[in-house]
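A single structure is presented below for examination.
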Amino acid sequence: MKASMFLALAGLALLFVVCYASESEEKEFSNELLSSVLAVDDNSKGEERECLGFGKGCNPSNDQCCKSSNLVCSRKHRWCKYEIGK
């Protein structure tokens, strides 16, 4: 009876260690994945766009909206919108 209790407790302890180790690996993987995503995001911040995209805030006196996409800076709303009719 004592031997079976000892084996059961040893089995539970082993199961705990295995589960804890696999959970630690999962956390490390998710942390690495998150770090790589944030690193890619930081790299893209360094690259300034030459023009502003749709819905981006702008200044009508200094229109920096993308002309190639038919965007203009709205004087009323102060954001880049599509110019219709041209």
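Keep in mind that glycine also has a Cβ here, set from the backbone N, Cα and C atoms.
What you see is the original sequence, not a version with the noted changes.
Remember, it's a predicted structure, so these values are computed and weren't measured experimentally.
Okay, so Swiss-Prot annotates it like this:
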type    : residues     : note
MUTAGEN : Ser61 to Ala : No important change in activity
MUTAGEN : Arg75 to Ala : No important change in activity
MUTAGEN : Lys76 to Ala : Important reduction in activity, without change of toxin conformation
MUTAGEN : Arg78 to Ala : Important reduction in activity, without change of toxin conformation
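So where do these features actually land, and what's packed around them?
Other Cβ atoms within 10 Å of the Cβ of Ser61 (mutagenesis position) number 7 in total over all chains.
Residues within less than 8 Å, Cβ to Cβ, of Arg75 (mutagenesis position) and separated from it by at least 6 positions along the same chain comprise Pro60. In the three-state DSSP assignment, the secondary structure recorded for Arg75 (mutagenesis position) is coil.
Counting every protein chain shown, the number of other Cβ atoms lying within 10 Å of the Cβ of Lys76 (mutagenesis position) is 7.
For Arg78 (mutagenesis position), the Cβ neighbour count at a 10 Å cut-off comes to 11, with all displayed protein chains included.
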Quick one: pull the CA-CA distance for Lys76 (mutagenesis position) versus Ser61 (mutagenesis position), whole Å only.
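Pair distance, Cα basis, whole Å: 12 Å.
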Roughly how many Å separate the Cα of Ser61 (mutagenesis position) from that of Arg78 (mutagenesis position), to the nearest whole number?
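Ser61 (mutagenesis position) and Arg78 (mutagenesis position) have their Cα atoms 10 Å apart.
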